[in-house]
Amino acid sequence: MADKELKFLVVDDFSTMRRIVRNLLKELGFNNVEEAEDGVDALNKLQAGGFGFIISDWNMPNMDGLELLKTIRADSAMSALPVLMVTAEAKKENIIAAAQAGASGYVVKPFTAATLEEKLNKIFEKLGM
(Lines of atoms letter the chains of each structure in order from A and count residues from 1; the text may use other names and numbers.)
(Lines give C-alpha, C1' and ligand atoms only; values in the text may rest on other atoms or scores of the structure.)
Protein backbone atom coordinates (compact mmCIF):
# COMPACT_ATOMS: atom_id res chain seq x y z
CA MET A 1 0.00 0.00 0.00
CA ALA A 2 1.20 3.48 -0.79
CA ASP A 3 2.66 5.82 1.81
CA LYS A 4 -0.22 7.62 3.56
CA GLU A 5 1.93 10.78 3.60
CA LEU A 6 1.96 10.85 -0.20
CA LYS A 7 1.12 14.39 -1.32
CA PHE A 8 -1.74 14.63 -3.81
CA LEU A 9 -2.66 17.53 -6.07
CA VAL A 10 -6.34 17.55 -7.06
CA VAL A 11 -6.95 19.68 -10.16
CA ASP A 12 -10.51 20.64 -11.12
CA ASP A 13 -12.19 23.95 -11.90
CA PHE A 14 -15.27 22.86 -9.94
CA SER A 15 -14.63 23.34 -6.20
CA THR A 16 -17.30 20.79 -5.22
CA MET A 17 -15.54 18.11 -7.25
CA ARG A 18 -12.19 18.97 -5.65
CA ARG A 19 -13.83 18.64 -2.23
CA ILE A 20 -15.41 15.26 -3.16
CA VAL A 21 -12.05 13.86 -4.33
CA ARG A 22 -10.28 15.30 -1.25
CA ASN A 23 -12.85 13.65 1.04
CA LEU A 24 -12.57 10.30 -0.77
CA LEU A 25 -8.78 10.44 -0.44
CA LYS A 26 -9.20 11.22 3.26
CA GLU A 27 -11.46 8.15 3.63
CA LEU A 28 -8.63 6.11 2.09
CA GLY A 29 -6.19 7.54 4.65
CA PHE A 30 -4.53 10.18 2.46
CA ASN A 31 -4.67 13.54 4.23
CA ASN A 32 -1.85 15.35 2.45
CA VAL A 33 -3.94 16.93 -0.33
CA GLU A 34 -3.68 20.29 -2.08
CA GLU A 35 -5.99 21.71 -4.73
CA ALA A 36 -5.61 23.64 -7.99
CA GLU A 37 -8.41 25.12 -10.11
CA ASP A 38 -6.85 24.63 -13.55
CA GLY A 39 -3.72 23.43 -15.32
CA VAL A 40 -1.89 26.75 -14.98
CA ASP A 41 -2.51 26.83 -11.21
CA ALA A 42 -1.47 23.17 -11.00
CA LEU A 43 1.82 23.73 -12.85
CA ASN A 44 2.72 26.61 -10.55
CA LYS A 45 2.17 24.36 -7.53
CA LEU A 46 3.94 21.38 -9.12
CA GLN A 47 7.03 23.44 -9.91
CA ALA A 48 7.40 24.11 -6.18
CA GLY A 49 7.82 20.33 -5.82
CA GLY A 50 6.84 17.82 -3.17
CA PHE A 51 3.88 16.20 -4.92
CA GLY A 52 3.71 12.46 -5.45
CA PHE A 53 0.40 12.04 -7.28
CA ILE A 54 -1.92 14.16 -9.46
CA ILE A 55 -5.65 13.68 -9.94
CA SER A 56 -6.89 15.94 -12.73
CA ASP A 57 -10.10 16.84 -14.51
CA TRP A 58 -10.02 17.16 -18.30
CA ASN A 59 -12.21 20.19 -19.08
CA MET A 60 -10.88 23.31 -17.36
CA PRO A 61 -10.21 26.92 -18.38
CA ASN A 62 -6.70 28.31 -19.07
CA MET A 63 -5.08 24.87 -19.45
CA ASP A 64 -7.10 21.67 -19.67
CA GLY A 65 -6.16 18.35 -18.10
CA LEU A 66 -4.79 16.84 -21.29
CA GLU A 67 -2.43 19.81 -21.84
CA LEU A 68 -1.42 19.63 -18.18
CA LEU A 69 -0.67 15.91 -18.60
CA LYS A 70 1.41 16.52 -21.75
CA THR A 71 3.32 19.34 -20.02
CA ILE A 72 4.07 17.12 -17.00
CA ARG A 73 5.27 14.25 -19.21
CA ALA A 74 7.55 16.62 -21.19
CA ASP A 75 9.23 18.00 -18.04
CA SER A 76 12.06 15.76 -16.80
CA ALA A 77 11.55 16.94 -13.20
CA MET A 78 7.90 15.83 -13.20
CA SER A 79 7.61 13.23 -15.96
CA ALA A 80 7.45 10.24 -13.61
CA LEU A 81 4.57 11.62 -11.52
CA PRO A 82 1.46 9.44 -11.67
CA VAL A 83 -1.52 11.29 -13.19
CA LEU A 84 -5.05 9.95 -12.81
CA MET A 85 -7.57 11.62 -15.09
CA VAL A 86 -11.01 11.99 -13.48
CA THR A 87 -13.44 13.35 -16.03
CA ALA A 88 -16.89 13.27 -17.58
CA GLU A 89 -15.21 12.59 -20.95
CA ALA A 90 -16.30 8.99 -21.50
CA LYS A 91 -15.74 8.80 -25.27
CA LYS A 92 -13.31 6.13 -26.43
CA GLU A 93 -11.19 8.69 -28.32
CA ASN A 94 -10.74 10.74 -25.11
CA ILE A 95 -9.60 7.70 -23.17
CA ILE A 96 -7.17 6.80 -25.98
CA ALA A 97 -5.86 10.40 -26.15
CA ALA A 98 -5.23 10.40 -22.38
CA ALA A 99 -3.46 7.03 -22.57
CA GLN A 100 -1.30 8.19 -25.49
CA ALA A 101 -0.40 11.36 -23.56
CA GLY A 102 0.78 9.23 -20.64
CA ALA A 103 -2.13 9.11 -18.18
CA SER A 104 -1.53 6.58 -15.41
CA GLY A 105 -5.26 5.87 -15.19
CA TYR A 106 -8.69 7.16 -16.16
CA VAL A 107 -11.93 7.43 -14.13
CA VAL A 108 -15.22 8.61 -15.62
CA LYS A 109 -17.47 10.85 -13.50
CA PRO A 110 -19.60 10.12 -11.61
CA PHE A 111 -17.63 7.46 -9.75
CA THR A 112 -17.66 5.73 -6.37
CA ALA A 113 -15.06 5.62 -3.61
CA ALA A 114 -14.48 1.97 -4.53
CA THR A 115 -13.71 2.89 -8.15
CA LEU A 116 -11.23 5.57 -7.08
CA GLU A 117 -9.56 3.19 -4.62
CA GLU A 118 -9.32 0.45 -7.26
CA LYS A 119 -7.69 2.82 -9.81
CA LEU A 120 -5.27 4.24 -7.23
CA ASN A 121 -4.26 0.74 -6.10
CA LYS A 122 -3.65 -0.37 -9.70
CA ILE A 123 -1.38 2.65 -10.25
CA PHE A 124 0.43 2.12 -6.92
CA GLU A 125 0.96 -1.55 -7.81
CA LYS A 126 2.22 -0.77 -11.32
CA LEU A 127 4.67 1.80 -9.94
CA GLY A 128 5.73 -0.32 -6.98
CA MET A 129 4.53 2.30 -4.50
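Including glycine, each Cβ sits where the backbone N, Cα and C put it.
Residues as originally present; substitutions not included.
Taken from Swiss-Prot, the feature domain 'Response regulatory' covers 7-124. According to Swiss-Prot, the Mg(2+) binding site annotation covers D12, D13, D57, N59. As a published mutagenesis entry, D13 to N appears in Swiss-Prot alongside the note: Abolishes function, reduced rate of phosphorylation and affinity for magnesium ion. One entry in Swiss-Prot concerns the mutagenesis experiment F14 to A. Its note says: Diminished rate of phosphorylation. For the mutagenesis of D57 to N, Swiss-Prot gives this note: Abolishes function and phosphorylation. The structure shown keeps the original residue. Listed in Swiss-Prot as a mutagenesis experiment, N59 to A is described as follows: Diminished rate of phosphorylation. Under its mutagenesis entries, Swiss-Prot includes K109 to R with the note: Abolishes function, decreased autophosphatase activity.
All features noted in Swiss-Prot, drawn onto the structure.
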residue	record	Cβ contacts under 8 Å, 6 or more apart
D12	Mg(2+) binding site	R18, V21, E35, E37, S56, D57, M60, V86
D13	mutagenesis position	E37, D38, D57, N59, M60, P61
F14	mutagenesis position	D57
K109	mutagenesis position	M17, V86, T87, A88
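Cβ proximity to the Mg(2+) site centre (mean Cβ of D12, D13, D57, N59, cutoff 8 Å) flags the following additional same-chain residues: V11, F14, M17, D38, S56, W58, M60, D64, G65, T87. Of all Cβ atoms in the protein chains displayed, 13 besides its own lie within 10 Å of the Cβ of N59 (mutagenesis position). Confidence in the domain 'Response regulatory' (7-124), given as mean pLDDT, stands at 95. Summarised by DSSP class, the composition of the domain 'Response regulatory' (7-124) is 54 helix, 21 strand, 43 coil. A 10 Å cutoff on Cβ-Cβ distances gives D57 (mutagenesis position) a total of 25 other Cβ atoms nearby, all chains included.
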